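Q: The annotation that Swiss-Prot gives for the mutagenesis experiment Ser230 to Ala reads: Abolishes nuclear translocation of ARRB2; when associated with A-232 and A-239. In Swiss-Prot, the entry for mutagenesis Ser232 to Ala states: Abolishes nuclear translocation of ARRB2; when associated with A-230 and A-239. The structure shown retains the original residue. Listed in Swiss-Prot is the mutagenesis experiment Ser239 to Ala, annotated as follows: Abolishes nuclear translocation of ARRB2; when associated with A-230 and A-232. Experimental mutagenesis at this site is recorded by Swiss-Prot as Thr312 to Ala, annotated: Abolishes nuclear translocation of ARRB2.
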Amino acid sequence: MDGGNQSEGSEFLLLGMSESPEQQRILFWMFLSMYLVTVVGNVLIILAISSDSRLHTPVYFFLANLSFTDLFFVTNTIPKMLVNLQSHNKAISYAGCLTQLYFLVSLVALDNLILAVMAYDRYVAICCPLHYTTAMSPKLCILLLSLCWVLSVLYGLIHTLLMTRVTFCGSRKIHYIFCEMYVLLRMACSNIQINHTVLIATGCFIFLIPFGFVIISYVLIIRAILRIPSVSKKYKAFSTCASHLGAVSLFYGTLCMVYLKPLHTYSVKDSVATVMYAVVTPMMNPFIYSLRNKDMHGALGRLLDKHFKRLT
């Protein structure tokens, strides 16, 4: 398995962050705990929003979809990683690796685009409150979400198809927790210039443009908030954006730690940074969006109260 060219029938070895059995046991329980917290947190957000008519608004519509994306994202990577940590067989098939890569790339892009749309929603709510209902109509919300999905699916498809033309030689040991694009490209022994060029071009379109849009939106939002004469209204306006700003900072901060570096400098140490955006960010989002949100507190309280009453 260590020599020759990559074929569809061959495999990769996902070695994870450590090959020490003792450390692997610790990592297993740590990632299992994080996975369960992520699943429970995001499922509760989705159920609370879908079951409470008071939360059937654009901002919560996009939040529910962000939670669904995060739920799908961790399920794409962590279960396989947990199996590998408990098993002596750490192999993942070529097809399995490409499938994992496709969903990973697509869902990161989708997360990014939904955060950009949520920034636009906050901009309209703060800067144009009188036009909010018409500017963020249900039809437009569905259209924006559909556009996010289409662009993300195409983005993932482009990079996965390009990866199929890459040849891998020598060791196929991946010192990572999942099949990550930069790691696979580093293992290639064929020309990856096209992959690299397309990665930069599509990355600018899918990530940099939405990120710039988020920055501009928040500059305008902060300007609008500073013009509000009442201190209490200023605080209320800022608090409605604080959770989204926290999620944006966590997402882009962890993403920059991994991807804002030359391809040839990618190292095993980057696996820790990858865990931040692949595991920690989806786990933290439910806490960020519900911690200081009274509407979400109320919806979660009513949801849990209703289910506890059914049990008693």
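Keep in mind that glycine also has a Cβ here, set from the backbone N, Cα and C atoms.
The noted changes are left out; the structure has the residues it started with.
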Q: Taking only the Cα atoms, work out how far Ser239 (mutagenesis position) lies from Ser230 (mutagenesis position), in Å, as a whole number.
A: 14
Q: Given a 10 Å Cβ-Cβ cut-off, pick out the one of the mutagenesis positions Ser230, Ser232, Ser239 that has the most other Cβ atoms nearby.
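A: Ranked by Cβ atoms within 10 Å, first place goes to Ser239.
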Q: What does DSSP call Ser239 (mutagenesis position) in the simple three-state scheme?
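A: DSSP call for Ser239 (mutagenesis position): helix.
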